[in-house]
Amino acid sequence: MTPHVMKRDGCKVPFKSERIKEAILRAAKAAEVDDADYCATVAAVVSEQMQGRNQVDINEIQTAVENQLMSGPYKQLARAYIEYRHDRDIEREKRGRLNQEIRGLVEQTNASLLNENANKDSKVIPTQRDLLAGIVAKHYARQHLLPRDVVQAHERGDIHYHDLDYSPFFPMFNCMLIDLKGMLTQGFKMGNAEIEPPKSISTATAVTAQIIAQVASHIYGGTTINRIDEVLAPFVTASYNKHRKTAEEWNIPDAEGYANSRTIKECYDAFQSLEYEVNTLHTANGQTPFVTFGFGLGTSWESRLIQESILRNRIAGLGKNRKTAVFPKLVFAIRDGLNHKKGDPNYDIKQLALECASKRMYPDILNYDQVVKVTGSFKTPMGCRSFLGVWENENGEQIHDGRNNLGVISLNLPRIALEAKGDEATFWKLLDERLVLARKALMTRIARLEGVKARVAPILYMEGACGVRLNADDDVSEIFKNGRASISLGYIGIHETINALFGGEHVYDNEQLRAKGIAIVERLRQAVDQWKEETGYGFSLYSTPSENLCDRFCRLDTAEFGVVPGVTDKGYYTNSFHLDVEKKVNPYDKIDFEAPYPPLANGGFICYGEYPNIQHNLKALEDVWDYSYQHVPYYGTNTPIDECYECGFTGEFECTSKGFTCPKCGNHDASRVSVTRRVCGYLGSPDARPFNAGKQEEVKRRVKHLGNGQIG
């Protein structure tokens, strides 16, 4: 029986004795040994040794050749063969993918790697160190950790194994809601310091910044603090009591007025410091923490003060140029009877949120009733759009804080449609096959966390960030079971999928095509519900943000299928279920088009609208917000807030495939402009940290959503 040879890259090829003979002859020529018969004999002996086996490793063959040569009469030939093998290994390594990617990083020539994440400044050493570690982690995971069919599917672009530079090499998870309340009230240990419950709002926000930095260094996705205004309200009370006590000790006549004034100032300063801290931090991942603050539901005066402080600081901007802060992402909750309409007690806070959104794009809004309807309970998204389902502890209490998402695998839907060649039945068959593969890939994320001990991430598992206080040698996997954690199937390109399958009319303009798009997402939802039932894990459907993926999938599909009109011709794929960015509709109709999808993909979603400058037309923006309240759970506002520090222009810079330029003076010096765009769910500063080519093209093609006589 002739064996198969397992090569270094994992491929299997038929065994051929001729290749052994050729390698020995090349070494013989280098050693000036003129004995072809001897070389043929050695090759024959080694071939005989390999017979009868199913599979042999390439290194076994080479070692057998070396042993045979060293026992023969030509020692110089043995030496030449060993040197030849060594030189070949070095040359192969230089040509290898790992070496090429490292060289692309060191020489700053690999644009796709350098611009993969708009939040990472690949020009600085800490980020380069993280990128280098990521290159190695990806390589090792592909070669040694993941099943071969999963790796091949990822490489082809059938699926995308997100964050392969971190997981599964490291036992890390994606995003989470920090149990900040538990940590601050019970105390915790961080590094060498024992942290006691803070005695003021300024101390509480300082500690919060350190918690964010630590947590963000132990996970690879977004870090969210849910209902931060309510969590930190007791520390505002503590500050007030401290200032009141000072006033009484010093016999200040209006002790209450003094305490109020000092508390307002301290709270504003505390959240200013927190915003600066977040935007100047670099985590161990080489980036500013992807952090989100959810707020808006608090009714106490302390919670209201926190809400105002967060919004007024964001409006004020960062530094001498008052730049728009990219982080934290702000998510403002709106609830009827609280802050939704005139007469509601916190309606004034909503007005401040509208002003902030018109000037700084954030906050995005969470519509309370819709969030509960779609996800089962109210909570802030983890990161930019990942939503947890309902989970109750042993006491029957709904718990959100301390929970997390284990990771995402995304499907390339347009590729399936292209492979189906317009045949809908073939599409559904291929989709079911890909779903089997996606589930297998997702299960590797779960398996990677089995047997992992709490000591690998004390801040998460031992000090309360995950809502638990485990011992160092406790297994962490138990806290991810029974739906406590989510794990998500993602998808991209509903728009291109419909085009590839049916062509012709735009999906927006055809009710039947709309129904086809919804049906695809319904099938994905059925799959994750089935997986959840079968495994007990919290499988969910997630509308992938696709900052990098919009470019990668399209690039791979263009190489495979060519430039296909309406599919691969733009250089990017449309984000999840979103309306084509070039389709000119009003914001209300865009909401209506996208509204059917969040209830299906309730593990992750966002809707947004593109607007002109609306700083002097807040009523128009409020009208859209109010419309969204009845239709979608989560809504974002994109509006031009670019600034030129050369000529003073404010508004929207010209977006080209090469970058952004001031329309007034032509300035495109990144150090003399401020450009802010929504990357996916987060904002980014593409002037300083460029988007990848596909995302840049998508941003360039975005049109404003105008109409109904309200906007524009």
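Every residue gets a Cβ built from N, Cα and C, even glycine.
Taken verbatim from Swiss-Prot:
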type	residues	note
BINDING	CYS644, CYS647, CYS662, CYS665	Zn(2+) binding site
DOMAIN	3-92	domain 'ATP-cone'
DOMAIN	583-708	domain 'Glycine radical'
MUTAGEN	CYS662 to Ala	Loss of activity
MUTAGEN	CYS665 to Ala	Loss of activity
MUTAGEN	CYS680 to Ser	Still retains some radical and some enzyme activity
MUTAGEN	TYR682 to Phe	Still retains some radical and some enzyme activity
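Features as recorded by Swiss-Prot, highlighted on the structure.
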| residue | record | Cβ neighbours (10 Å) |
| --- | --- | --- |
| CYS644 | Zn(2+) binding site | 23 |
| CYS647 | Zn(2+) binding site | 13 |
| CYS662 | mutagenesis position | 23 |
| CYS665 | mutagenesis position | 13 |
| TYR682 | mutagenesis position | 21 |
Provide the three-state DSSP residue tally for the domain 'Glycine radical' (583-708): helix first, then strand, then coil. 32 helix, 28 strand, 66 coil
Rounded to the nearest angstrom, how far is the Cα of CYS644 (Zn(2+) binding site) from the Cα of TYR682 (mutagenesis position)? 22
Cβ-centroid neighbourhood (8 Å) of the Zn(2+) site, CYS644, CYS647, CYS662, CYS665 excluded: GLU646, GLY648, PHE649, PRO663, LYS664, GLY666, ASN667, VAL673
Quick check for the class: what is the C-alpha distance, in angstrom and rounded, between CYS644 (Zn(2+) binding site) and CYS665 (mutagenesis position)? 9
Expressed in Å to no decimal places, the gap between the Cα atoms of CYS662 (mutagenesis position) and CYS647 (Zn(2+) binding site) is 9
Across the domain 'Glycine radical' (583-708), average pLDDT on the 0 to 100 scale: 89
Using Cα coordinates, what distance in whole Å links CYS665 (mutagenesis position) and CYS647 (Zn(2+) binding site)? 7
Give me the DSSP three-state residue breakdown of the domain 'ATP-cone' (3-92), ordered helix, strand, coil. 60 helix, 9 strand, 21 coil
